[in-house]
Structure formats: C-alpha cells, structure tokens
Amino acid sequence: MDLEEAEEFKERCTQCAAVSWGLTDEGKYYCTSCHNVTERYQEVTNTDLIPNTQIKALNRGLKKKNNTEKGWDWYVCEGFQYILYQQAEALKNLGVGPELKNDVLHNFWKRYLQKSKQAYCKNPVYTTGRKPTVLEDNLSHSDWASEPELLSDVSCPPFLESGAESQSDIHTRKPFPVSKASQSETSVCSGSLDGVEYSQRKEKGIVKMTMPQTLAFCYLSLLWQREAITLSDLLRFVEEDHIPYINAFQHFPEQMKLYGRDRGIFGIESWPDYEDIYKKTVEVGTFLDLPRFPDITEDCYLHPNILCMKYLMEVNLPDEMHSLTCHVVKMTGMGEVDFLTFDPIAKMAKTVKYDVQAVAIIVVVLKLLFLLDDSFEWSLSNLAEKHNEKNKKDKPWFDFRKWYQIMKKAFDEKKQKWEEARAKYLWKSEKPLYYSFVDKPVAYKKREMVVNLQKQFSTLVESTATAGKKSPSSFQFNWTEEDTDRTCFHGHSLQGVLKEKGQSLLTKNSLYWLSTQKFCRCYCTHVTTYEESNYSLSYQFILNLFSFLLRIKTSLLHEEVSLVEKKLFEKKYSVKRKKSRSKKVRRH
C-alpha cells in the first residue's frame, strides 16, 4: 500500500470523515483510520509511461498489478473476520435465521474490535505505538439496531467496510499513518502484517482472539437468538465438518498469504472441548460487556422441559418420564427465567450448560425410578418381563434390562464408528502451511508425497471410497415403532416402577443414593471428583451414554448430576452441613 501516491485524493471518508488515504494492491483508495475501502481508483494521468495499456473507463484508473508472492496486506483480525463469516454462512445453511449473521454476530464482532482496540477507536493498536482510547459512546443500543452490515451477504472484504460512529468521534478523529516497522519483518516471519506482533501481544484485560474464540462468538450469537442449537450440537457440527474450524484458513482468498507466525494463530490440530468453549463464551460475553440476553422461557428450545423431551427420545426412554423430569425442574427451580437467562454484566456472570443440565435431570429421574445400584433395576426388570409375557396385548411395561441390551449394542456401534472416523481424520490441510517462502517448495512437495502415498495405500488395502459428508441432524440415534430390528420404548409404560397412593403415584423405589456426599471447597477447580470404580455399572453406563451424546467428559456430567441433586435434596445437604459444624465445635 502506497500512502504517498494517495495524497492527491482529498475527499473525506464517508465513514469517519477523515482525510487519510492509502492504496490497495488493486489501486482502490482505502481510509487508514477506519479501513473503509472505496470504489474509487487512482486516476492515471500519464499513460505514456505505462506500456501496453489501454484506458477502458474514465476516472477509473489502472488497477495495480498484484504481486502473487506477497499477496494482499492483511491483518490477523481480518483473518478471523473471514472465518467468522464462513461459520455464520454455515450456520445459515443449517437453518439458522439470517439475522444471526447480519445483525447479532456483526455487532458482537464490531464491539470486540473496539473493545480490543483494533478498530473503531482512536489509534488502533496496529497503526501506532501510542495506547489508544476506546470511544465508549460509539456503541449505543440504538446504534446496534441501525448499523449496516459488517459481514456482507455478497462478499467478505479484506477490510471492515462499515460501521456508523458517533459525531464526537468524527470531529476528534485524526489520520494515522500505517506502521512501517513490521513491513520487512512480516515478509519473512508472517503473511499478515501484524502476525509477529499479534502472537507476542499480551495485554491485561484484553481477550485475545483465537480459533476456539470464533466458536464462542458463534454460540453467543446462537444464544442471543435462542436458536435450536445447543453448545454440544455446535461442536458436533464442527466435528462433522458442517461448520469451518479445522483448517478453516484454507478457504482464505488466494491473495491472503498465510505462513510463519500465522501457523500458530490459525492452524489448529485438536478438536474443540466443551468446557473450554463454555468458559470462553462466558469470558467473551463479559469482556464485551453485553446486556442481559433475551429471556429463556418455557416455549424456548433451551428450556430444560423441551431439552429433556428431546434427549428422552434420543436414548429411547419412555415418554411418560417427561412428566417426572418436568416435576424435578419445578422442584429445583431450574426452569426459572432468571436462572436460565445469561446476564454477562451480573456480579457472577455465568450461563447455564443447557444440554448438560437437561441430561443430568434425566439421570436423576432414572436414579429415582430404578436406583441404579446394580440390583434393584434388575429385580424390576424381572417383574416387567413376566408381566409382558402374560399380557402381550396390553401396553408393555418398561423393561430396563431389555433397554440396556439394545442401547448398549447401538451405543457400542456408534462409538466404534466415531472412533474410527477420528482415527482416519486428516489433520493436514490441502493448502500446506510453511514458515517462509524458502520453505514453500518443500512444504508443497511433502504434501504431494503424502497425497500419493495415501492413494497407493488405499489401492493396496482395496478400501472403498470414503463416504460423503453426512447430512446434519439434531439426533444421533433414531427410534421408530416401524423398526422391527430394534424395540422402540417411547410408548412403554412406567406402571411397573410406580405405585398408586390415593390420587398420586409414588415410585416403588423408596431409596436414593447421592452421587456426591461432600462437595469440594470453593477454591477448588471442580465441584466433585468422579472415579468409576466407586459407582455401579448401571450408573457408569448411563453417564457414558449421555457423555458420548454431548461429546463431554464423564466427570463433567457427574458434576452436573451432583448439582441437580444438591438442589433437589437441599434439606439433606443442609443437615449434613450442620452436623459437620457441630463436630468441629466439639473438637475445639
């Protein structure tokens, strides 16, 4: 980009009113203050100096020839913006409303750029050495609803194209020169202008953008829109390659050269972790200082009553269990709007793990009905089996043993396919990464050798062609009454585990064991510990099944079950606390 050649252009920027212009590689004028790219080209005043050229349009000028080796000058934030654009498009293709990309994610990203002092502020961090001041009045709530698109439906430009700013900012803005310090360094160490600086930047109180943060932005946007996609669904869609994440950089335009330090910023070779993305979601929401999110009400997909029904259907459990899960939700207060709604500006900002909580409620109901102590559930199964044999025309009683056998087989098959798919996953991108242009030929040669070896190996083992991408679905297990090979338990009765007492129904099981006897102290990093050997095989299977569905650690689900029990049996825990305090007093 040449600032000297752009000095002749004296018009004010339509976005920030500054008169500070540079030239892109295509010959377009761009504002060095807000990076707004105009449609005006540099005028060619003397064509005699340029051989073999023709004037095709008046006042259009001649596009500058792209240097294919150097490519565009671009910043790291623009790379993340392009990835967010691709992820938003993928979510749109999955059925999410266009408002998520056009309004919600647009405003979240713009607010992040200002809060992190990368754009929409005085002296962005990558244009001057002075510490910039964020203009807080630029992002009023009325401004959020009226601003034009940042991530355009038509294209994703290399620079931020829009964003209305306050009048005070227009009068106080000054032109900033593009930093020359990193130009020679970036040509060797990174493809982006600020790749080296960005990888070394550590500023207290600033949330640094990473690849996992892109998923946090997506989930925040989904949560704001109250879309029918949970965090576990989002991560599963990433795993199934419906949403760009692994090797997302290979979708960059050819002119955006990526090498050197950019490898560590955009290259990632690990699957996103549920707990990590959850924490980053809360972190980003707090950093952006977002207002209270729209209420999660009973008719919202993320409400536990609806999610419980969804997961009961998925794991082939009786529909009658839904009334029991709703009762637990009511008793624990987990269906209250204030409990479910995310409020980043609250004193203790935290959002609910909606999917994990719903599954934990189902586990608690299973313990209430069947105890899950490797004994009582099997005795109830014997009663159900005998009843079903004698009354084949009546509505069948739910048989826990038969359900366990069918689900165990389906679960093992599904998990084996999942493990095989993960083992076969090719982490290397089609677009090789390299540290410098010196390494470029070697990187491409190695990639070519790997592709050839894979083809030869496939021929030797006579492996069938890899199946195409699976169509996205909210369900991983499907159960229907028409399926003759597998029993569908949705319509089965819980009469074998319930007994009538007056006008109410009680469980035949009068016992209950707590998943956690004592919670860890507040300064500990976890709620409780989980060791499989300490629990029954039935309980282990239930946790493993649901953990696989949500792609989470078993210990995380065990913690959530313990928290549900703590709310449900609050009196029992309070009695234990009093006893422990009295013992301490006696010791003194």
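Glycine is treated like the rest: Cβ placed from N, Cα and C.
Copied over from Swiss-Prot, here are the features:
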type    : residues                   : note
BINDING : Cys13, Cys16, Cys31, Cys34 : Zn(2+) binding site
MUTAGEN : Cys13 to Ala               : Abolishes Pol I transcription but not recruitment of SL1/TIF-IB complex to rDNA promoters
MUTAGEN : Cys31 to Ala               : Abolishes Pol I transcription but not recruitment of SL1/TIF-IB complex to rDNA promoters
MUTAGEN : Cys34 to Ala               : Abolishes Pol I transcription but not recruitment of SL1/TIF-IB complex to rDNA promoters
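Positions of Swiss-Prot features highlighted on the structure.
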{"residue": "Cys13", "record": "mutagenesis position", "Cβ within 10 Å": "22"}
{"residue": "Cys16", "record": "Zn(2+) binding site", "Cβ within 10 Å": "21"}
{"residue": "Cys31", "record": "mutagenesis position", "Cβ within 10 Å": "24"}
{"residue": "Cys34", "record": "mutagenesis position", "Cβ within 10 Å": "25"}
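The CA atom of Cys16 (Zn(2+) binding site) is located 7 Å away from the CA atom of Cys34 (mutagenesis position). The CA atom of Cys13 (mutagenesis position) is located 9 Å away from the CA atom of Cys34 (mutagenesis position). According to its DSSP assignment, Cys31 (mutagenesis position) is in a strand.
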